[in-house]
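Asker: Take a look at this one; I'll ask things after.
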Amino acid sequence: MKRIFRLVRRCHYSTEKRTNGPLVLVSNNQNIHFNLSLENFLLNNYNDLLKYLNINTIEKFNEPILFLWRNNRSIIIGKNQNIWSECNLKNIKEDGVLVARRFTGGGAVYHDLGNVCFTFLNNNINTSSNFLIILNTLKNHFNIEAKTQGRNDITVNDQKCSGSAFKKIKDVFLHHGTILINLEKNILNKYLTPDKIKYIKHGVSSVNARTINLSEINNNITCENLCIALIKEFTKFYEQNYKENINNIKNLENNINNSNFQNKEQININNTNENNLINNTNIIPNDITVHYIDQNNNITKNPEFLKYYNLLKDWDWCYGKTPKFQNHIWKQFTFGKLELFFNVSNGFIKDGNIFSDCLDINLIDHLKSIFNNDIKYSKEDISIFFKKLNVENKNYLDEVRSWILQEL
């Protein structure tokens, strides 16, 4: 893509600027570790976000956020996945593809400059509203009839064009995902080696067969005009409270290509690709609250951001150690695959781990507690352990309990 998406402006910080209302944030960096760190920082500092954006206010923030970003070639795996079985690490290393383990659940995905990443943040569970914004974007601006499928996918003609994952911290909800525009689908199988059992039930043989680029449906769609459309629909969705945004957002297309921004390296991030999704511009009207963030922003100098960034780059976090365990069981459930490794020492369950692409990371975290609570390797004690677990998805827990007890 040769065109440069110039969407955001420098914010002029003053008490006169409107500080309430939905925010649109865009990352001017294409490094996966940078963007995941930024996303996690926004999630954990949601209520204090205005001060980190240098807006002169004492208000606590509690409005919807749309965060748009894009990455160079990267493999991103779910928090609880086994990277050794999900990825072809030899090919990944040879081609210089970055690998990251995100902070949310779900499966392994491939990113490049042919897809747009979105993040919705809110203090309410608004997944249905978020999906509606995306569906309206595709229908109203590109004449693409898409639909939700399951809990986390958007499909066109029964092929997946978007996948999502979710996370909650305190009273803040995160919904993030990707939208495939012109992804290099032909190399998905080069880097990803997902369990074939996922595709047997779909009657297909590869990741490629299940996914579709939106450019295959409408060849006029690009990452840049999709983002403009998303901002329009996001603002339109909340127009009852913020009508002034709609009156001014029409100026976006006319002013997109007016200026450039030259990035400067600050924290040793390789972001030299010229095909930037966004560049700084001063042309968006002041009453549209859009902020750009790059590696020169104050947020990226914050110790908490740097902690996330260094963690994501850490080998132990990303790859982890998968020792040879005495016991290995796995099963594909409707909510995801579970793979358990554990040792039994002196009749007790020890030294284990659970790998999963399940979106409910709280369920997996609770299940992992079996490895550090001196649980006897017996049906009775394991059954008692499961009864004490306090999780939201009781049905999922019952399925896992029945399976493990059957495997003993």
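Cβ coordinates come from backbone N, Cα and C, glycine included.
Sequence annotations record features per position, and here Swiss-Prot assigns ATP binding site to ARG102, GLY107, TYR110, LYS160. The (R)-lipoate binding site annotation in Swiss-Prot covers GLY107, LYS160 and rests on experimental evidence. For ASP153, the entry in Swiss-Prot reads Mg(2+) binding site. Marked as domain 'BPL/LPL catalytic' by Swiss-Prot: 60-242. The note that Swiss-Prot attaches to the published mutagenesis LYS160 to Ala is: Loses the ability to form the reaction intermediate lipoyl-AMP resulting in a loss of catalytic activity. Abolishes lipoylation of GCVH/H-protein. Abolishes lipoylation of BCKDH-E2/BCDH and KDH in the presence of LipL2.
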Asker: Through the lens of DSSP with three states only, how would you label the residue listed as 'Mg(2+) binding site'?
Answerer: strand
Asker: With every protein chain in view, how many other Cβ atoms are within 10 Å of the Cβ of LYS160 (mutagenesis position)?
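Answerer: I get 17 for this one.
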Asker: Taking the domain 'BPL/LPL catalytic' (60-242) alone, what is its mean pLDDT?
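Answerer: Result for the domain 'BPL/LPL catalytic' (60-242): average pLDDT 87.
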Asker: Using the alpha carbons only, what distance in Å do you get between GLY107 (ATP binding site) and the residue listed as 'Mg(2+) binding site' once rounded?
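Answerer: About 12 Å separate the Cα atoms of these two residues.
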Asker: Compare the C-alpha of LYS160 (mutagenesis position) with the C-alpha of each of the binding-site residues ARG102, TYR110, ASP153, and give the closest one.
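Answerer: Going through ARG102, TYR110, ASP153 one by one, the Cα closest to that of LYS160 (mutagenesis position) is ASP153.
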Asker: How big is the ATP site in terms of the longest C-alpha to C-alpha distance among ARG102, GLY107, TYR110, LYS160, in angstrom?
Answerer: 21
Asker: Could you round the CA separation between TYR110 (ATP binding site) and ASP153 (Mg(2+) binding site) to a whole angstrom and send it over?
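Answerer: Per the Cα atoms, TYR110 (ATP binding site) and ASP153 (Mg(2+) binding site) stand 15 Å apart.
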Asker: Using a 10 Å radius around its CB, how many other CB atoms surround GLY107 (ATP binding site)?
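Answerer: Result for GLY107 (ATP binding site): 23 neighbouring Cβ atoms inside 10 Å.
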Asker: For the C-alpha pair, I'd like the distance in angstrom between ARG102 (ATP binding site) and the residue listed as 'Mg(2+) binding site', rounded off.
Answerer: 18
Asker: With every protein chain in view, how many other Cβ atoms are within 10 Å of the Cβ of the residue listed as 'Mg(2+) binding site'?
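Answerer: The residue listed as 'Mg(2+) binding site': 17 neighbouring Cβ atoms within 10 Å.
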Asker: I'd like the Cβ neighbour count for TYR110 (ATP binding site), meaning other Cβ atoms within 10 Å of its Cβ, all protein chains included.
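Answerer: For TYR110 (ATP binding site), the 10 Å Cβ neighbour count is 27.
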Asker: Counting every protein chain present, what is the number of Cβ atoms, excluding its own, within 10 Å of the Cβ of ARG102 (ATP binding site)?
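Answerer: Around the Cβ of ARG102 (ATP binding site), 21 other Cβ atoms lie within 10 Å.
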